[in-house]
Structure formats: structure tokens, C-alpha cells
Amino acid sequence: MSLPETKSDDILLDAWDFQGRPADRSKTGGWASAAMILCIEAVERLTTLGIGVNLVTYLTGTMHLGNATAANTVTNFLGTSFMLCLLGGFIADTFLGRYLTIAIFAAIQATGVSILTLSTIIPGLRPPRCNPTTSSHCEQASGIQLTVLYLALYLTALGTGGVKASVSGFGSDQFDETEPKERSKMTYFFNRFFFCINVGSLLAVTVLVYVQDDVGRKWGYGICAFAIVLALSVFLAGTNRYRFKKLIGSPMTQVAAVIVAAWRNRKLELPADPSYLYDVDDIIAAEGSMKGKQKLPHTEQFRSLDKAAIRDQEAGVTSNVFNKWTLSTLTDVEEVKQIVRMLPIWATCILFWTVHAQLTTLSVAQSETLDRSIGSFEIPPASMAVFYVGGLLLTTAVYDRVAIRLCKKLFNYPHGLRPLQRIGLGLFFGSMAMAVAALVELKRLRTAHAHGPTVKTLPLGFYLLIPQYLIVGIGEALIYTGQLDFFLRECPKGMKGMSTGLLLSTLALGFFFSSVLVTIVEKFTGKAHPWIADDLNKGRLYNFYWLVAVLVALNFLIFLVFSKWYVYKEKRLAEVGIELDDEPSIPMGH
């Protein structure tokens, strides 16, 4: 679409309104549009966390699944939600745009939650209640009942992936970075975006969990379905006020193109002088411009990828013909190399989210056996997650007000701890949390054995579990912001969208690894002496926690080696005399 030339300050040349005309600053975008988008994010967080954090009690108490099976169902659901964000981001950047992606996937999410609600209403979609006289022989959910449940959960996960991948980016599209006033408003937008995430989280682990446990699952899930439909209606009502940006394509396409081109040219010989490789200068000479690309110097690492930039004259490739699947610029190759350099750091972040997964599964099962009463009020098991959220918020507040100033004063570094330092601390706290959880479980188990199998609620207060929730919250505040900062800073300018994908994929893989670990442990410990028993009082859950603690500790040591090896992009380029262009960050919640 060609844009008419104009000198009006109110007309934006890089954004359109819903009718395809250049966007008018006075009629589109700004806070009115952003507020409607924030509604979607708050409800998405409320729904995903509200279902996930309390799902294990539904699976064990209503569907009569074992603890290990229930834990894997929850972690697979949450892992899929995060992994599908990659698909949602690809679809939004390449095909549909962010607006349509949000609208379509929010409708899919609403469908999934509606089916989940119906499964709690229709008696035939859940097994009968246990007979008090034969409680050890509860009838498990049938294949059809589980099929409906999984359909509901994974439709919800699919919808979550599309919404989560697009909502922060579409919100930022409502502000013009080239205009100082709107640029400052964008910063406040991301603050409010994070606020909405936390509001949704707190409502999920308190009000929504209480409704599910004390009023009824049909009401708890029904509220989620209604909230999604309401938020989607508000979102669609703002259509004529939104600003729309052109499709930018997925950065994964560039990665794939470089790999394919390098493979096609694998038999060609690299020139001794890298200046003979195809680069942005050749495109500038042929086409007159190469917007958005800052030429990067050649590096000696991963030289096999350099073959993507070899001109193959026999294949008909010249400087005037640019097919990215047969010939990539050296700058494109160097950007992909930078992604490859980040992969060891990326990989060592995964295990922290395996620790986090325990809070929504086995820790909830632990809390069911403890005395959770405060006076006449009993805290729902899943509401223990409020201490995790509290640890996260407290750490964020202290870090902003104390740690940043302290680092500036002691180390002359104005941004607080460096990204890799925060990631390392987060991993340390993750291992510590699992060690604490193992010690707490030992105490809980000794008390259970002392009082015999007939005592369902042990004479131990819920406060015993607070440390493990709190420590994970502290660790997550550090590692999440550290990962986000690291990926945003280190991703090449032309591939900033990869930062979101790299972050969310560690969450997804962490949840999936938890499922794999539980399955392996269940297989090797058997039914005679299980670590994760259906009745925790007959298991050895503390051994599983020790296993996770040791794995995360070893992972932490590996991370220290990789972080010592890693050189920040800014320093590496400064050593060859290149100053980075100003690269705006893309904050994002999770």
C-alpha cells in the first residue's frame, strides 16, 4: 500500500487505521486504545494461571488421577501454552498481524474454557464421586471424559499462545516512538502491562481459586469464560481506534534461510578474505538502500555458516539477484551467529522453570495435607501461590529501589546487576528452594508417620511451605528480568522478535522437562517404594526434590562456565570500533 505524502504532524507514515488509511494521531492510538488491549492481557493471565495453579486438585480430587499423572497433565498444559506462543508470534508477524491474531486466538481460548466449564456441569463428563466406604477404589476418569478434558485444556493453551505472543506488541504499536510525548507514554504502558499481569495473577491465586474450591468449579471456570468473552468484546469495540503496523515477517525465517543457504553451499570453498562474501554493501549498490540493517563485522566462530554468503556464479546468483534461501548477506549470517552464541545461556535457564513447575503441582499436593486454617477461614491449597507472587513483587520492588542504586554506587553500573548475574542468582535460588522443599517434606512425612494413616490433616501449619514459595518467587524475579534483559540486549537489531521466543521457550521446556523427570522417576522407583505416590504419606517426595535441587545446582555450575565464556555484544563490537545504533527495548510480561 502506498502512503500519500503529507507534512501534517497528526498523520503517521508507518501506521494505518482499520480502513487502511494513514493513521491520524488525534483519532487513533494512545491510552484509550492501549487500555482496551490491557483488558485482554489481564484476563489471559487470570485464566491461564487460575486454571493451571489449581488444576492438580481437580485432577486428583474429581477426575481421580494419581499425583504423578496429574502433575504431568498440569506441566504439559502450561508448557504447551508457552510453546504455542512461538506459533502465535510467527502467525502474527507473517500472516495475520497482531490484531487478528489476538481476536481469533482469544475466541479459541474462550471456546476451550467454555468446554472446560461444561465438563464440570455435565455429570457424564466426569467420574462419580468416591464412595466413603470404599474410598481406596475411586473410579478414574474414562477415556472419553479425559478426551473432553484434554480438548478443553489444549484449546485453551492454543488460545493463550496466540494472545500472549501478540498483546504486548500490539499495545506498543499504539504509541509512536518518534514522538517524544508518545514515547514516554509507551514506558508507562509497559509498567501498566506488568501491573495487569500481577493483578491477574493475584486474582487467580486468591479469588478464583477460592471460588473453584468453595463455590464450585463450574462457577470458577465459568467466570473465566465470561471474562474472556467480555474482554474480547471490549477489544473488538476499539477496532476503529487502533493503529496497525505492516507485517514484518518472523525472525525465524532469517535463521532458517541462513541454515538452508549454508547447506546448499556446503561444498563451496570459503574465500580467504571475508570481504568477498555477499553483504549489505552489495544490496545497497544494487538497490540503493538497506533500511534497518547495521553492517556487522565478520567473526571466526561458526565459519560453516559463512557459506550462506558465498556467491555461486554457476547457480546464477549475482549481486543484482537476492534470494535469501540461496544467498544470505554476511550481516544476516553474523546475526544468526549471535543467536547461536546465546544458546548455551538459553539452555541453562530451562531448569529453573522445572523448579517453578513444582509450585503448581507437587507443592499443591503437599499443602492439601497441612492445616491451612486462619481462624474459621481455610486457605485453598492452590492459594499458597500468593506467597510466590508476593516474593516476586517484593524482590522487584527492592531491586528497583535498592539494588540498582547500590550497583551504581559500588560498581558504577547504572542498570543494577548485569543480566547474567541476575540469571545466575535466580538459578542459585531455584536450587535452594528445592533443598528447602526437601527438608520441609522430610518434616511433614515424619509427622504423618507419627500420627498414622487415618489422619488426613496433619497438625502442621501451612507456614512450613511459605519458604519454598517465597524463594522461588525471589528467584523468578531475578531470572525472568535477567533473561528478558539479556535476550533484548543481545539479540541482533533485526531479530528483536526472537527475544520473546527465546524467553518463552525456556518456560515451555522447563515445564516439559518436569513431565519427563516425573515419568522417569515414576518408572524407576516403581510401585513398591515410589517417590511420588498417590498418597504422599506413602511416598518419598523429598528424594524427588533433592534430585531437582542437585540437577539445578549442577546446571548452575555449567551456567557459570558459559557466562564466563560469553562476551556481551556491546563489548565485542566496541573492540572492533563499532558503536551500536540506539535499539529500543521491547518489554514483555509472561
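Every residue, even glycine, has its Cβ placed from backbone N, Cα and C.
The substrate binding site annotation in Swiss-Prot covers His356, Thr360. DSSP gives His356 (substrate binding site) a helix state.
In the three-state DSSP scheme, Glu41 (mutagenesis position) is classed as helix. Record note (Swiss-Prot), mutagenesis Glu41 to Ala: Loss of the transporter activity. The unchanged residue is displayed.
Thr101 (mutagenesis position): 25 other CB atoms within 10 A of its CB, across all protein chains. Secondary structure at Thr101 (mutagenesis position), taken from DSSP and collapsed to helix, strand or coil, is helix. The note that Swiss-Prot attaches to the published mutagenesis Thr101 to Asp is: Loss of low-affinity nitrate transport.
In the three-state DSSP scheme, Lys164 (mutagenesis position) is classed as helix. Lys164 to Ala appears in Swiss-Prot as a mutagenesis experiment; the accompanying note says: 90% reduction of the transporter activity.
Annotation of the published mutagenesis Glu476 to Ala in Swiss-Prot: 80% reduction of the transporter activity; the original residue is retained in the structure shown. The local packing around Glu476 (mutagenesis position), expressed as other Cβ atoms within 10 Å of its Cβ over all shown chains, amounts to 26.
Between the recorded positions Lys164, His356, Lys164 has the most other Cβ atoms inside 10 Å of its own Cβ, all protein chains included. Ranking the mutagenesis positions Glu41, Thr101, Lys164, Glu476 by the distance of their Cα atoms from the Cα of His356 (substrate binding site) places Glu476 first. Ranked by Cα separation from Lys164 (mutagenesis position), the recorded positions Glu41, Thr101, Thr360, Glu476 are led by Glu41.
Around Glu41 (mutagenesis position), a 10 Å sphere centred on its CB holds 24 further CB atoms from the protein chains shown.
A Cα-Cα distance of 14 Å separates Thr360 (substrate binding site) from Glu476 (mutagenesis position). Of all the Cβ atoms in the protein chains shown, 24 others lie within 10 Å of the Cβ of Thr360 (substrate binding site).
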